[in-house]
Amino acid sequence: MDLDPNLVINHDDTNLSEASFTMEQHTSSYSDIHMGSTPCTGHRKVDMWRNHNFDSGFQTMNHSEAPSIISSLHPSSHLSGMSSMADYEPIPTLSDQQKQKFDGITQNQADGQYNTVRAIPELTMLMKDQDNEVVHKAVILMQNIAKMECDPMRRQNEARIVDPRVIFTLRDLLRDKVEFPNIIRCTLGTFFHICNRQEGIDLVTRAIAEQPDIIPNLIRHIGTYPSSIYKYAILTMHSILSDKQRGGQSVIIARQQDAITHVTPWLEAEKSEKLLPVIVDLIRVLCEKNTEQKIKFVKMGGPQKLLMLLQHRVYENLLWRTTQLLKTFSNFDAPNLVAFGGRQILANLLSHGSPRLVQSTLETLRNISDVPSKIKEDLLLKSLLELVNSRNTTIRLYSAQIMSNLVANNRHNKEFMCGNNGVVILVRALTIATKEMGDLRDKEAQQMEDYIESLICTLRHLCVGHPMSDKVQAFVFRDPALFLHKLLTMRPVLLKHTLSLLLKVVSQHALLAPFRSCRIGDKGFVEQLIHILRVACTQLNVQESIEGVRVKDIIHLCIQILRWITRDQDILNEVVFFLQTPENSRMGDGHTLPIFVLQKANVEENTKSSALALIYNLMHHEQMANVLDRDDVLVKMLQNVQMQSQTHPELASLANNILKMMYEKREKTRNTLPRYNSYLESQFGHMSMTTPRSEALNSSGEVCEGAGEQWSTPLTDDTMMDSYCNSSGRDSSKPYNSPMYHSPPAMYPEYSIGPPETYLDPHATASCYPRPTPPQYNSYDRSPPVYNDLPSNPGPSSHSSDYYPSRNSRF
């Protein structure tokens, strides 16, 4: 295209220059001729339109309130929303002598491309002229070229501004012409239009690599208010720094030059809702993955300024970008965001019609939802209850996660949820999600599992910590099969949280009836709990965690639940039955599951405390008490724990209770026998016999009293003796090698002593340990078939079901 030195194309897209008007005239004439009308017809229509009283924004350049669609597609059109008549660039009037300097830039209709290429070096030289009027005019023409190149309607296939000397000359103008705002403004406008094309970005970044002082000169003018110079400086900086291919080095330079301190004040001072998103995004680029910049932004009150934008602005693009930036600081400065009322301000955005804004808001809220606050969250909780059943999977997931954090350890929020049908909504959502889970695969299934996990967590929090907790527990457990299904799926994350919820529920005695009666197929809660416990025990020495869930936590929760539910006699009978099945009674060296847990040195103290409490409850079952009474390893462990009353009083007290119960059981037998154990008499003779206690077995090599059939003479040499009285045939006089709890070597070593011969006997059913029958069946043959055809001693990990299914195989 030819350039006329007397024509000016302003920086603003909405301003038509004389050149563009001339082009419009030629276009109109061409169309009129081919459409069968005269050229003057088009001119007359334009004149009539100009003389009307209404204003479309074309004459006064006042942009409309609503942003145009093109503003989201073409960056240069952002200028139209930030201009006014006061910002018009005055056309410099040149003298004849000054005009002669532009004679080299000719106007040729036949070869416009040649003259454009030729004009660039000429204009580059004129921008270095000593006459400021000439420089001003040259910069305006260079800006016109840059603007036409970035316009998709008029751009050529190849960029014309490709010489780095143009960039260096523009840099010199920014440095040397500070006192001439018109020149600075056009220079920055030229920079901006060059950067609107990828070839221009590459040119500028290459020039910055050679001479990095381009960035400091741009930053210098971010604070220049006259003639809206700061707008073009900010837009140009944003274009350069946000380039993903070459902007990294420029970002480093901008951080070194403290650009964040120049940009942040405009969050409060700028009024244009079209420029503010650019400012917010520029701050995001500067702060991204850089702690030092984030600290500077926080010290300048940046997060508070962002919250003010959310509170008083309505432009969706601005709100979305602001929440995106706040999301960065929600992990960096969450307590201050909450203290400044961030959760209340963000809650107002959850009713917005933009899905991306709602999702970004929820993500920010999720990051700050775990911060304690005394401010009421009623509006936020109400909005979350509406969104938790959203069709958008991400929105409902974030909503459930936020609710889980808000109700944890917050009595007011729990009461609000219970008083506003929150429990009903959550249970319904959990039921629907469980039904949909089976049809999903891979990523969708993973997201649904996270959603279900959050729902269960929220319900678990609501089951305790407020006056209506009993009613909540009863309502949640109205459909116990919903939670039994979670246990049967054996997904580690869901297992942990479901077990945690069940632990709250079984604390209420009235709910033990549905717990006992609920079944899916032939599986009930007790059977599945013991199965999960066995699987976890087999994995205890193999791996510490499975998919982020600690194996120790699963063991602890199972032991805790078994401890609570064995208060019920019917459930106790069922627990004893499943604990005595071969796969559960032959763990390690041939011990039942609770004893196996006690043997493990890497199990935590609270788990061992629960295991001891479970054993105490099991001692109330006559058949199980006989089994435990014969276990020499258990007796030795209890004796060692009992001696540590100074360091571990709770464990010592539990061990003491079990030993006293054993002793009382032996005393009942002792009254009918001529012999008694002198060791037990000396150990527990001073204790009261009124409280159920337990006792250790004889370790002196004398005749064993209380367990099994009594013999008048020692039968240790009898080859048949072990088949009838297992406890007296075992060598129990070996010294225990660790008197201290949790000190090397471990207090509960995994003994290498072989299992009793009874367990190795292929005809084990004929031994003194008859196979028990659960309370709900009349005979063992009618009990669940899963245990009917098991090998005599398969070992702790020979079953394929002993391992949690991997996520890949599950989904």
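Even glycines carry a Cβ here, placed using N, Cα and C.
According to Swiss-Prot, the features are:
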MUTAGEN   S239 to L  In ep451; interferes with neuroblast Q migration
MUTAGEN   V278 to G  In ep484; interferes with neuroblast Q migration; in association with Asn-281
MUTAGEN   D281 to N  In ep484; interferes with neuroblast Q migration; in association with Gly-278
MUTAGEN   S369 to K  In ep466; interferes with neuroblast Q migration
MUTAGEN   E449 to K  In ep487/ep478; variable interference with neuroblast Q migration
MUTAGEN   R460 to W  In ep461; interferes with neuroblast Q migration
MUTAGEN   L482 to I  In mu349; suppresses ectopic expression of mab-5 and interferes with neuroblast Q migration
MUTAGEN   T498 to I  In ep485; interferes with neuroblast Q migration
MUTAGEN   G524 to D  In ep460 and mu63; suppresses ectopic expression of mab-5
MUTAGEN   G524 to S  In ep486; interferes with neuroblast Q migration
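Between the CA atoms of E449 (mutagenesis position) and S369 (mutagenesis position) there is a gap of 21 Å, rounded to the nearest whole number.
For the mutagenesis positions V278, L482, the greatest number of Cβ atoms within 10 Å around a candidate Cβ is found at V278. Counting only same-chain residues six or more apart in sequence, the Cβ atoms lying under 8 angstroms from the Cβ of S369 (mutagenesis position) belong to R343, Q401, I402, N405, L406. Annotation for R460 (mutagenesis position): spatial neighbours H497, S500, L501, K504, criterion Cβ-Cβ under 8 Å with sequence separation of six or more.
You'll find the Cα of V278 (mutagenesis position) roughly 50 Å from the Cα of L482 (mutagenesis position).
Taken residue by residue with DSSP, G524 (mutagenesis position) is part of a strand.
Separating the Cα atoms of T498 (mutagenesis position) and L482 (mutagenesis position) is a whole-number distance of 10 Å. Taken residue by residue with DSSP, L482 (mutagenesis position) is part of a helix.
Summarising the environment of D281 (mutagenesis position), the number of other Cβ atoms within 10 Å of its Cβ, over all protein chains shown, is 18.
The least crowded of the mutagenesis positions S239, E449, T498, G524, judged by other CB atoms within 10 A of its own CB, is E449. For the pair G524 (mutagenesis position) and D281 (mutagenesis position), the Cα-Cα distance reads 56 Å. D281 (mutagenesis position) carries a helical DSSP state (H, G or I).
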